[in-house]
Amino acid sequence: MASNSSSCPTPGGGHLNGYPVPPYAFFFPPMLGGLSPPGALTSLQHQLPVSGYSTPSPATIETQSSSSEEIVPSPPSPPPLPRIYKPCFVCQDKSSGYHYGVSACEGCKGFFRRSIQKNMVYTCHRDKNCIINKVTRNRCQYCRLQKCFDVGMSKESVRNDRNKKKKEAPKPECSESYTLTPEVGELIEKVRKAHQETFPALCQLGKYTTNNSSEQRVSLDIDLWDKFSELSTKCIIKTVEFAKQLPGFTTLTIADQITLLKAACLDILILRICTRYTPEQDTMTFSDGLTLNRTQMHNAGFGPLTDLVFAFANQLLPLEMDDAETGLLSAICLICGDRQDLEQPDKVDMLQEPLLEALKVYVRKRRPSRPHMFPKMLMKITDLRSISAKGAERVITLKMEIPGSMPPLIQEMLENSEGLDTLSGQSGGGTRDGGGLAPPPGSCSPSLSPSSHRSSPATQSP
């Protein structure tokens, strides 16, 4: 009778009850075939082997330790089937296991943990009965948290988990040493200052709201669009000011400065507004304090881009980026040698290298036990570029939806760099503030030139 393979020890070189057992390269323990019940062993000792080998009795095992007969193993047991969890009890997404008492996905697990650890208080803007599924789970934190409780997630499990982590011995730090040299420290401070001077933090703003189309999505709310486009224009100006303060940026040719600004402007705008995301209310705040919910952002002009931007904002939350990290990531987005039509891509790469090194050292100094955070931040640049590509498409459709013309600076900044000559050659092609200056051949429109004096220190950005 074959024994249960899961309880058999894995054979290796040595003896089993005094009998030599050759090693087998099976992942699962092999089953030894042909073993008869003990009572029948004596009568079978002198019979010819049925399957090409003999089955020795205990006595034979003791007296034939030098025998050349082999014991042929049976085929290994099949590997166990992978564990299949029920879908997430909260949103029905793919579950990653049992978390805090129920089958849950990584998203709902993290949301519940953060909500309990930070004692979050959410508000439902509807009737406190929102449908929570994979698509809608980020729209109402109040109802999502209530559903977490309804399906059985445990507060105590979160607290116990946190206490357990506190008692654990600290993990050894990464063996690689990251020294914050004076040069790197000075670069970080310059970028931090450039970011803070052109983009005030959320805690510095006096937030206010508007009731315009806050409940139902429409194709475009003209009043919201007018306000949003005004703030976006100011934000573009502030982005240019930020670029001019980055070490080495103004040493590039004017054409390369314009190419980089046009290519990265939307990346930086999205990154900046997403750092002003408030998950409790599912809102974003502009630099004048205007705070819009998801529906209002859609109606202000974001349209189909809205959910992508809010999803990205949620992905930034676990990174807990400060001003230095946001500024460095913005600078890396901007000063990037793989942009098309650069005159000096090698010089741009040389300017980017110290920024990458500064971000790596700063992130790993700030989070010594989490070495994976630096690559995770860099991966956000790929996400930003993907959203920006869709944002450029959205600008094209917006031109057909808005009653008037697109604000000149927004249109000019989001035009492909190949369209510069066309823009420059237009009569009356000046912006609201820059006038209709005609640039010399090979240069760019003056409204985008980093040397332009259009911006004012008092101007705020979104």
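First residue shown is number 1, and so on along the chain.
Every residue gets a Cβ built from N, Cα and C, even glycine.
Every position carries its original residue.
Ser74 to Ala appears in Swiss-Prot as a published mutagenesis result, with the remark: No effect on phosphorylation, no effect on transcriptional activity.
Looking at Swiss-Prot, you'll find the mutagenesis Ser77 to Ala noted as follows: Decreases phosphorylation and no effect on interaction with CDK7. Strongly reduces transcriptional activity.
Swiss-Prot lists 183-417 with the feature domain 'NR LBD'.
Sequence annotations record features per position, and here Swiss-Prot assigns all-trans-retinoate binding site to Cys235, Ser287. All protein chains shown were included, and the count of other CB atoms within 10 Å of the CB of Ser287 (all-trans-retinoate binding site) stands at 22.
Experimental mutagenesis is annotated in Swiss-Prot for Lys347 to Phe, with the remark: Reduced methylation levels. Little effect on interaction with RXRA or NCOR1. Small loss in transcriptional activation. Sequence-distant contacts of Lys347 (mutagenesis position), defined by Cβ-Cβ distance under 8 angstroms and a gap of at least six in the same chain, are Leu252, Asp256.
According to Swiss-Prot, the experimentally introduced change Lys347 to Ala or Gln is described as follows: Greatly reduced interaction with RXRA and NCOR1 and transcriptional activation. DSSP classifies Lys347 (mutagenesis position) as helix under the three-state reduction.
According to Swiss-Prot, the mutagenesis experiment Ser369 to Ala carries the following note: Abolishes phosphorylation and prevents phosphorylation of S-77.
For the recorded site, Gly391 (variant position), the DSSP three-state label reads helix. Listed in Swiss-Prot is the natural variant Gly391 to Ala, annotated as follows: In embryonal carcinoma cell line RAC65.
The annotation that Swiss-Prot gives for the mutagenesis experiment Ser449 to Ala reads: No change in phosphorylation levels and no effect on transcriptional activity.
Recorded in Swiss-Prot as a mutagenesis result, Ser456 to Ala carries the remark: No change in phosphorylation levels and no effect on transcriptional activity.
For the mutagenesis experiment Ser461 to Ala, the note given by Swiss-Prot reads: No change in phosphorylation levels and no effect on transcriptional activity.
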Mean predicted confidence [pLDDT] for the domain 'NR LBD' (183-417): 92
Nearest of the recorded positions (Cys235, Ser287, Ser369) to Gly391 (variant position) - Cα to Cα: Cys235
Residue among the recorded positions Cys235, Ser369, Gly391 whose Cβ has the most other Cβ atoms within 10 Å: Cys235
